[in-house]
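The annotation that Swiss-Prot gives for the mutagenesis experiment ALA63 to Val reads: In m7FAD2/L7M; Converted from a desaturase to a bifunctional desaturase/hydroxylase; when associated with G-104; N-148; F-217; V-295; A-322 and I-324. Among the mutagenesis entries in Swiss-Prot is ALA104 to Thr, noted as: Increased monounsaturated and decreased polyunsaturated fatty acid levels. Annotation of the mutagenesis experiment THR148 to Asn in Swiss-Prot: Produces less than 1% hydroxy fatty acid. In m7FAD2/L7M; Converted from a desaturase to a bifunctional desaturase/hydroxylase; when associated with V-63; G-104; F-217; V-295; A-322 and I-324. In m4FAD2/L4M; Converted from a desaturase to a bifunctional desaturase/hydroxylase; when associated with V-295; A-322 and I-324. Quoted from Swiss-Prot for the published mutagenesis THR148 to Ile: Produces up to 4.2% hydroxy fatty acid. In C4M; Converted from a desaturase to a bifunctional desaturase/hydroxylase with a high hydroxylase activity; when associated with G-104; A-322 and V-324. Under mutagenesis, Swiss-Prot gives TYR217 to Phe with this note: In m7FAD2/L7M; Converted from a desaturase to a bifunctional desaturase/hydroxylase; when associated with V-63; G-104; N-148; V-295; A-322 and I-324. ALA295 to Val appears in Swiss-Prot as a mutagenesis experiment; the accompanying note says: In m7FAD2/L7M; Converted from a desaturase to a bifunctional desaturase/hydroxylase; when associated with V-63; G-104; N-148; F-217; A-322 and I-324. In m4FAD2/L4M; Converted from a desaturase to a bifunctional desaturase/hydroxylase; when associated with N-148; A-322 and I-324. Record note (Swiss-Prot) on the mutagenesis of MET324 to Ile: Produces up to 5.4% hydroxy fatty acid. In m7FAD2/L7M; Converted from a desaturase to a bifunctional desaturase/hydroxylase; when associated with V-63; G-104; N-148; F-217; V-295 and A-322. In m4FAD2/L4M; Converted from a desaturase to a bifunctional desaturase/hydroxylase; when associated with N-148; V-295 and A-322. Listed in Swiss-Prot as a mutagenesis experiment, MET324 to Val is described as follows: In C4M; Converted from a desaturase to a bifunctional desaturase/hydroxylase with a high hydroxylase activity; when associated with G-104; I-148 and A-322. Looking at Swiss-Prot, the entry for mutagenesis of ALA335 to Thr says: In sve1; Altered fatty acid composition and suppresses the low temperature-induced phenotype of tocopherol-deficient mutant.
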Amino acid sequence: MGAGGRMPVPTSSKKSETDTTKRVPCEKPPFSVGDLKKAIPPHCFKRSIPRSFSYLISDIIIASCFYYVATNYFSLLPQPLSYLAWPLYWACQGCVLTGIWVIAHECGHHAFSDYQWLDDTVGLIFHSFLLVPYFSWKYSHRRHHSNTGSLERDEVFVPKQKSAIKWYGKYLNNPLGRIMMLTVQFVLGWPLYLAFNVSGRPYDGFACHFFPNAPIYNDRERLQIYLSDAGILAVCFGLYRYAAAQGMASMICLYGVPLLIVNAFLVLITYLQHTHPSLPHYDSSEWDWLRGALATVDRDYGILNKVFHNITDTHVAHHLFSTMPHYNAMEATKAIKPILGDYYQFDGTPWYVAMYREAKECIYVEPDREGDKKGVYWYNNKL
């Protein structure tokens, strides 16, 4: 099949909004990764240092402008207006810093440039600034990409089976309980995952992203975990010096609250990319890499798609070709959608509606009852 070729798929690739929760195919697809790659224009795989830096520098300039306005003009506002200005700053700065987080994440995928040392340098600097242990998460995230959709080996947001639901689960299965759980997840989910592997796959031993001897890592990776920790400590020391000079309240308002927004968006984005009523999970008897990579969903965050460098609405392509730079992912997605057909899942439900729906509908997974594939698991919510 030549570039731009098409392979038959079970049904049309276009879905109505009422079809978004219909189960995607779980059979082995009639196409290969090679077929998908041939359909993508070759230039989409090329990484440009000037272009990559242009997005990073643009985000830095915007974040710096927000910081400058907040530090120089908010104190001049009458009190009622300052109560409006600070939440606006937190929301806007948190969104822009999430964009910087995404670019540092691309560095971990070697999608920023053709030079691994440059990618790692940029990624270490900017992930450390956002209190992310760069190399530590780079390696665990790489394993997530290698095992997406596997109930045994995926790294994060591994769904539970019904037997693993705690006794109090049924008491939280109501609107108030869901809102409470979502709030805890968005506020504490990211630091708890990094520190204690909460929502991650089980390991023998202390699975902590800051611990070089954690079972997450092999011997070749441990030295770089120390580098990640050094980056975090350096930023923490800088924050301490800033707080000592300018006050803790200033540090919290200018940096701490926007960082909470970043962490919340990170958890939300990841949660909605991998949690959806239509998506299967697989045990070892059924899982393979391609079907696992396709067990993801693209979402629509409106204008935030651009602010987040399209990590939200091109996630399927990202899982298939993770070294592709974000600025080519939209074109690549359009190229592969006709081949993917029903294997491609897009849900345009507003994120604030989708997060509640998924919290309600996707409580645990159970084996497929409608077919003969006992190694395929689907979400359910009947406790």
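Numbers here mean position along the shown chain, with the first residue as 1.
Backbone N, Cα and C define each Cβ position, glycine as well.
On the structure: features taken from Swiss-Prot.
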{"residue": "ALA63", "record": "mutagenesis position", "DSSP class": "helix"}
{"residue": "ALA104", "record": "mutagenesis position", "DSSP class": "helix"}
{"residue": "THR148", "record": "mutagenesis position", "DSSP class": "coil"}
{"residue": "TYR217", "record": "mutagenesis position", "DSSP class": "coil"}
{"residue": "ALA295", "record": "mutagenesis position", "DSSP class": "coil"}
{"residue": "MET324", "record": "mutagenesis position", "DSSP class": "coil"}
{"residue": "ALA335", "record": "mutagenesis position", "DSSP class": "helix"}
- [ ] Find the shortest Cα-Cα separation between TYR217 (mutagenesis position) and the mutagenesis positions ALA104, ALA295, MET324, ALA335, and name the residue that gives it.
- [x] ALA104
Open item on the list: Would you identify which of the mutagenesis positions ALA63, ALA104, MET324, ALA335 has the most other C-beta atoms lying within 10 angstroms of its C-beta?
Closed with: ALA104
Open item on the list: Quick check: of the mutagenesis positions listed here (ALA104, MET324, ALA335), which one has the Cα closest to that of THR148 (mutagenesis position)?
Closed with: MET324
Task: C-alpha spacing of ALA63 (mutagenesis position) relative to ALA335 (mutagenesis position), in angstrom - done: 33
Open item on the list: Rank aside, I only need the closest one: which of the mutagenesis positions ALA104, ALA295, MET324 has its C-alpha nearest to that of ALA63 (mutagenesis position)?
Closed with: ALA104
Open item on the list: Can you tell me how many other Cβ atoms are located within 10 Å of the Cβ belonging to TYR217 (mutagenesis position)?
Closed with: 21
- [ ] Work out how many Å separate ALA104 (mutagenesis position) and MET324 (mutagenesis position) at their Cα atoms, rounded off.
- [x] 14
TODO: Run through the Cβ atoms and count how many others sit within 10 Å of the one on THR148 (mutagenesis position).
DONE: 25
TODO: Give me the non-local Cβ neighbours of ALA295 (mutagenesis position): same chain, 6+ apart in sequence, Cβ-Cβ under 8 Å, ordered along the sequence.
DONE: VAL24, THR148, GLY149, HIS274, LEU279, PRO280, HIS281, TYR282
